[in-house]
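Before any comments, here is the structure.
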Amino acid sequence: MDATTTDATTAKRKRPAASDIADDAPTTVDEVSDAEVEEFYAILRRMRDATRRLGARPPPPRAPAWRPSFSWEDFADAPPKQAPPPPQQPADHERVAENATPPRRPAPGLDLNVEPPSDAPATPRSARAPA
């Protein structure tokens, strides 16, 4: 094989220039109202305030590691147990209360749709660092 046939078989097509691609794509600009912009920044403020409020808490204290201490009495044979008396049947209303499930409470967490509590004032716009 000579060099001219090798170049022809391995040559790749050139990509179109970026200006050609931009002309083909339709360009649409969505107009955004001031109310939508303010709502967006309000959501960002609530996220930042919630992060500061939730992240500022110190971590809960850790429980000390369990260090078992055994004695020889722990390994001694237990005395034979007597048969327990048969359990008494509870009344119907007690049985229903016993088997009833407790009402579900919402899990505490981050809800961005809720305004922050009044005790944690929001950061004013003038205090924010410029972008």
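Note: Cβ is positioned from N, Cα and C throughout, glycine not excepted.
This is the original sequence, none of the listed changes applied.
Around Glu39 (mutagenesis position), there are no C-beta neighbours below 8 angstroms that are at least 6 residues distant in the chain. According to Swiss-Prot, the mutagenesis experiment Glu39 to Lys carries this note: Slightly reduces NPR1/NH1 binding efficiency.
Swiss-Prot lists Phe40 to Gly among its mutagenesis entries, and the accompanying note reads: Slightly reduces NPR1/NH1 binding efficiency. Non-local contacts of Phe40 (mutagenesis position) by the CB criterion (under 8 A, 6+ apart in sequence, same chain) are absent.
A helical conformation is recorded for Leu44 (mutagenesis position) in the three-state DSSP classification. Note on Leu44 (mutagenesis position): other Cβ atoms within 10 Å of its Cβ, all shown chains, come to 12. According to Swiss-Prot, the experimentally introduced change Leu44 to Gly is described as follows: Slightly reduces NPR1/NH1 binding efficiency.
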